[in-house]
Structure formats: structure tokens, C-alpha cells
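Before any comments, here is the structure.
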Amino acid sequence: MQTVIFGRSGCPYCVRAKDLAEKLSNERDDFQYQYVDIRAEGITKEDLQQKAGKPVETVPQIFVDQQHIGGYTDFAAWVKENLDA
């Protein structure tokens, strides 16, 4: 599964999401992730809203296999429910 984390520097929840994704990628052969710094890439809130298909107010915004999961708390819950990590 391919996970994309849209975040920014200085965001503690972005760091947590990246750390969890790194842990999963080290433990599982079927998990890969990409971290995208929205400031460095010039991605706007409107761009994220369009990709998510709904309003977004915070980062990180996380997608698994192109499905919008939400922020860090949503991602951690998704991992617990789907991957037992």
C-alpha cells in the first residue's frame, strides 16, 4: 500500500505521522510512504481540499492508496484497525 503524507515543517502531528509511517515501512513489506512538504512543493490548502474532496483545515493530511484518511489521529486509528500495528 502506498501512503502519502502532506505536511509542513514545524508541525508536531506531521512528525508523528511520518514516524508512524517510517515504523510501518520498516516492519511491513507491503507498506511504502512518501512525505510531501506542502510549503516546499507550493501546495495550497485549496489543493489539499480538492484532493481530499472536502474541506481541510490542518496538516498532516494523509492518503492511503489515494483514499483520504484524514490527520494523524485518523491515520493512527486506521493503522490500528487495519494493520494491527
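Including glycine, each Cβ sits where the backbone N, Cα and C put it.
Features as listed in Swiss-Prot:
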type	residues	note
DOMAIN	1-85	domain 'Glutaredoxin'
MUTAGEN	G10 to A	No defect in AMPylation by YdiU
MUTAGEN	C11 to A	Abolishes AMPylation by YdiU
MUTAGEN	P12 to A	Abolishes AMPylation by YdiU
MUTAGEN	Y13 to F, S or T	Abolishes AMPylation by YdiU
MUTAGEN	C14 to A	Partially abolishes AMPylation by YdiU
MUTAGEN	V15 to A	Partially abolishes AMPylation by YdiU
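Annotated features, which come from Swiss-Prot, shown on the structure.
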| residue | record | Cβ neighbours (10 Å) |
| --- | --- | --- |
| G10 | mutagenesis position | 8 |
| C11 | mutagenesis position | 17 |
| P12 | mutagenesis position | 8 |
| Y13 | mutagenesis position | 16 |
| C14 | mutagenesis position | 24 |
| V15 | mutagenesis position | 14 |
Using DSSP three-state counts, the residues of the domain 'Glutaredoxin' (1-85) come to 40 helix, 20 strand, 25 coil
Quick one: average pLDDT across the domain 'Glutaredoxin' (1-85), no decimals. 96
